[in-house]
Amino acid sequence: MRSLAVVVAVVATVAMAIGTAHGSVSSIISHAQFDRMLLHRNDGACQAKGFYTYDAFVAAANAFPGFGATGSTDARKRDVAAFLAQTSHETTGGWATAPDGAFAWGYCFKQERGAAADYCTPSAQWPCAPGKRYYGRGPIQLSHNYNYGPAGRAIGVDLLRNPDLVATDPTVSFKTALWFWMTAQAPKPSSHAVITGKWSPSGADRAAGRAPGFGVITNIINGGLECGHGQDSRVADRIGFYKRYCDILGVGYGDNLDCYNQRPFA
């Protein structure tokens, strides 16, 4: 979301549970698997060293009971793998020849590097607080006041007045990313609904090449910049994280992993 094209803010209901929910996310991903996925997040070179913890992730996930708990065991695993993959791309510190590979370096950053803008768009509904800046923070790199406002309302924290909480409180940080993951912003479905098979594409979606799968989630997050123009290294990076995490959780990838030939959402 660091480079996310402008998302129209809507007050959407967080999808707290879609379909049949089962248990805690800790039954899907163990502490050891979390550490294996995000192998170098606590490396000394990482800005977010010590910030993103398994306990904070589980605590945040427990506030969204549908996450990692909807549908079959495979659907639940893909939900977790896809969430951690997309957010790993947003926070990556990896490079092509990095130790253990580029896809072992997710969650290296907790806030946008070199942010110069305040990301404040005039809004009566989500007014910017004096002196506050709404640059990318947290796993999804939440940005703009019109995202901080509804995210904060959904999780019960005033993020318009306290945006720095997304980079100082790890549970709040994960909650903002999960809010984005679980919440539809029309005409876009929620990422959660897509990866768990609860989204049915419309005729317009099908005409735009948008079929259920991981690729549509990339389109939701940053389709305006990454989708619909053939091969894109950023899309490939997201897929690389996803495949690695699916392998760790022991689940297949599903279909339609890229968005190379998908038109972005309007």
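Just so you know, glycine gets a Cβ as well, placed from its N, Cα and C.
Worth saying up front: this structure is predicted, and the values here are computed from it rather than measured.
Its own atom aside, the Cβ of E90 (mutagenesis position) has 25 Cβ atoms within 10 angstroms in the protein chains shown. According to DSSP, E90 (mutagenesis position) is assigned to a helical segment. E90 to Q appears in Swiss-Prot as a mutagenesis experiment; the accompanying note says: Abolishes chitinase activity.
Look at Swiss-Prot and you will find E90 tagged as active site, proton donor.
The Cβ of W95 (mutagenesis position) lies under 8 Å from the Cβ of A102, W105, each of these being in the same chain and 6 or more residues away along the sequence. In Swiss-Prot, a mutagenesis experiment is listed as W95 to A, annotated with the note Chitinase activity is reduced to 51.2% of wild-type. Decreased anti-fungal activity.
The annotation that Swiss-Prot gives for the mutagenesis experiment E112 to Q reads: Chitinase activity is reduced to 0.33% of wild-type. Decreased anti-fungal activity. DSSP classifies E112 (mutagenesis position) as coil under the three-state reduction.
As a published mutagenesis entry, D118 to A appears in Swiss-Prot alongside the note: Chitinase activity is reduced to 79% of wild-type. Decreased anti-fungal activity. Its own atom aside, the Cβ of D118 (mutagenesis position) has 14 Cβ atoms within 10 angstroms in the protein chains shown.
S143 (mutagenesis position) is surrounded by 26 other CB atoms, counting those within 10 A of its CB over all protein chains shown. S143 to A appears in Swiss-Prot as a published mutagenesis result, with the remark: Chitinase activity is reduced to 1.2% of wild-type. Decreased anti-fungal activity.
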Rounded distance in angstrom between the Cα atoms of E112 (mutagenesis position) and S143 (mutagenesis position): 9
Alpha-carbon distance [D118 (mutagenesis position); E90 (mutagenesis position)] in Å: 19
Integer Å distance between the CA atoms belonging to S143 (mutagenesis position) and D118 (mutagenesis position): 9
